[in-house]
Amino acid sequence: MLPSTVQTLTLLLTSGGVLLSLYVSASLSYLLYSDVLLKFSSTKTTAPTMSLECTNASNAQTVNHSATKEMTFPPPEPEWTYPRLSCQGSTFQKALLISPHRFGEIKGNSAPLIIREPFVACGPKECRHFALTHYAAQPGGYYNGTRKDRNKLRHLVSVKLGKIPTVENSIFHMAAWSGSACHDGREWTYIGVDGPDNDALVKIKYGEAYTDTYHSYAHNILRTQESACNCIGGDCYLMITDGSASGISKCRFLKIREGRIIKEILPTGRVEHTEECTCGFASNKTIECACRDNSYTAKRPFVKLNVETDTAEIRLMCTKTYLDTPRPDDGSIAGPCESNGDKWLGGIKGGFVHQRMASKIGRWYSRTMSKTNRMGMELYVKYDGDPWTDSDALTLSGVMVSIEEPGWYSFGFEIKDKKCDVPCIGIEMVHDGGKDTWHSAATAIYCLMGSGQLLWDTVTGVDMAL
């Protein structure tokens, strides 16, 4: 809190005596909570002064005997952020397309970076568009290897949301082939994972300082979520996993405060394979995540993490609408909610975001239009219910990417308005040039706004042959 009283004492000395003037300012206070944000800037207070003139007949002269005392009040430290109710709306609409390679014509600093695994994270003042680059641009001469997931050149980069991730626009945060980031209300936390497959390392950066690390625990490609971590009251929660892409891979959550790990959380329940979780706040008490099982099922593992007890449990989503790719026909998996069903090896990160309302909650999901390939992207919603036990089909809201266009990873995030949060889903639209040329992505963003129906899909507008 600010000091309750600020006193400014101005002492004016004159040739005729001492004039003492005491000015006491009114108490300064501020209120900052989940739905109120007051922005302060440095305030300079100057005590009033008096100019005394002395004149004689022989030598007219003006003498200023006043003294001025200035005090600067520093702005209060920003407050931690908390989830708030979502802004009003009943449908998502196309908000933004970031298609860097529409500008891939000239080499140099203005050339777009070759990226993959984009995501967006937001603080109180701005959202940033993150991605993992191969330290190469298009056009350029370093296309070889840009289809690989892991190498020594990959870095976590970001630009302010709405800017094109070119060489000159991008901030390079750290070496990483897997990443995450989030804002706690005061500062950014950046997460990067790199290193050899059998001994990878989580690295944490808070603001400009590299602050902590976390070592591999299964020695099989330690990796993180490729979307935003989630902060409440200064505590940020990050999902990591370590294990085989075609077998067991048990996830953990790291509780991070001001860039330092203060607790690790080992989930219970259906823990065989959980990776690439997309997480958000269902309430001030619970973080929920829709994740990927690359090994056993096309159903999404669904995490509930209690931030009051720091405990987490995982079960499979029970809905008949299967969200992974590849996947069987909807409703074709027999048995209880925990039944895996048939699984073709592979999977994809899925978009997921909450719509928090006073009387109910909406959960929005994305999935590819194709059951077998990373093509197209649809948006689904389910109001209320429990994803662990509710077997009803999800409601199709609309098509964000047509089946003729690429639909790869997707993610969720929330933009902070003045008094509410705007839920959004982003889609990675990959230009897949194979092993012989560049391999990079555009990002489409859809956000909750207004009512009616989702009206228009997104195209990248990129011809790789040009």
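Glycine too: its Cβ is placed from the backbone N, Cα and C atoms.
Because the structure is a prediction, the values reported are computed rather than measured.
For D149 (mutagenesis position), other Cβ atoms within 10 Å of its Cβ number 12. Positions annotated as active site, proton donor/acceptor by Swiss-Prot: D149.
The annotation active site, nucleophile is assigned in Swiss-Prot to Y409. DSSP gives Y409 (mutagenesis position) a coil state; it is part of no helix or strand. Taking a C-beta cut-off of under 8 Å and a sequence gap of six or more, Y409 (mutagenesis position) has these contacts in its own chain: E117, P118, E226, E276, I348, K349, I427, E428.
Taken from Swiss-Prot, the feature substrate binding site covers R116, R150, E275, E276, R292, R374. According to DSSP, R150 (mutagenesis position) sits in a coil region rather than a helix or strand. Of all the Cβ atoms in the protein chains shown, 17 others lie within 10 Å of the Cβ of R150 (mutagenesis position).
The Ca(2+) binding site annotation in Swiss-Prot covers D293, T297, D324, G346 and is backed by experimental evidence. Residues near D324 (Ca(2+) binding site) in space but far in sequence (CB under 8 A, at least 6 apart, same chain), listed by position: R292, D293, T297, A298, K299, R300, G347, I348, G350, R367.
In the three-state DSSP reading, E117 (mutagenesis position) counts as strand. E117 to G appears in Swiss-Prot as a mutagenesis experiment; the accompanying note says: Reduced substrate binding.
Quoting Swiss-Prot on the mutagenesis of D149 to E: Almost complete loss of enzymatic activity.
What Swiss-Prot says about the mutagenesis result for R150 to K is this: Reduced substrate binding.
Counting only same-chain residues six or more apart in sequence, the Cβ atoms lying under 8 angstroms from the Cβ of R223 (mutagenesis position) belong to S178, V193, A200, I240, T241, D242, E275, E276. One mutagenesis experiment named in Swiss-Prot is R223 to K, and its note says Reduced substrate binding.
Its Cβ placed at the centre, E275 (mutagenesis position) has 26 other Cβ atoms within 10 Å. Mapped onto three states, the DSSP output places E275 (mutagenesis position) in strand. Quoted from Swiss-Prot for the published mutagenesis E275 to D: Almost complete loss of enzymatic activity.
Annotation of the mutagenesis experiment R374 to K in Swiss-Prot: 80% loss of catalytic efficiency. DSSP assigns R374 (mutagenesis position) to coil in the three-state reduction, outside any helix or strand.
In Swiss-Prot, a mutagenesis experiment is listed as R374 to N, annotated with the note 94% loss of catalytic efficiency. Shown in sequence order, T325, I348, T368, P406, G407, W408, V430 are the residues of the chain, 6+ apart in sequence, with a C-beta less than 8 angstroms from the C-beta of R374 (mutagenesis position).
Under its mutagenesis entries, Swiss-Prot includes Y409 to F with the note: Complete loss of enzymatic activity.
Proximity to R116 (substrate binding site), judged by a C-alpha distance within 10 Å, picks out D149 from the recorded positions D149, R150, G346.
In three-state terms derived from DSSP, T297 (Ca(2+) binding site) belongs to neither a helical nor a strand segment and is classed as coil. Cβ atoms within 8 Å of the centroid of the Cβ atoms of D293, T297, D324, G346 (the Ca(2+) site) belong to the same-chain residues H273, R292, N294, S295, Y296, A298, K299, R300, P326, R327, K343, G347, site residues excluded.
Of the recorded residues, G346 (Ca(2+) binding site) and D149 (mutagenesis position) place their C-alpha atoms 15 Å from one another. Cβ-based neighbour count (10 Å, all protein chains) for E117 (mutagenesis position) stands at 25.
Annotation note: G346 (Ca(2+) binding site) sits in a coil segment as assigned by DSSP.
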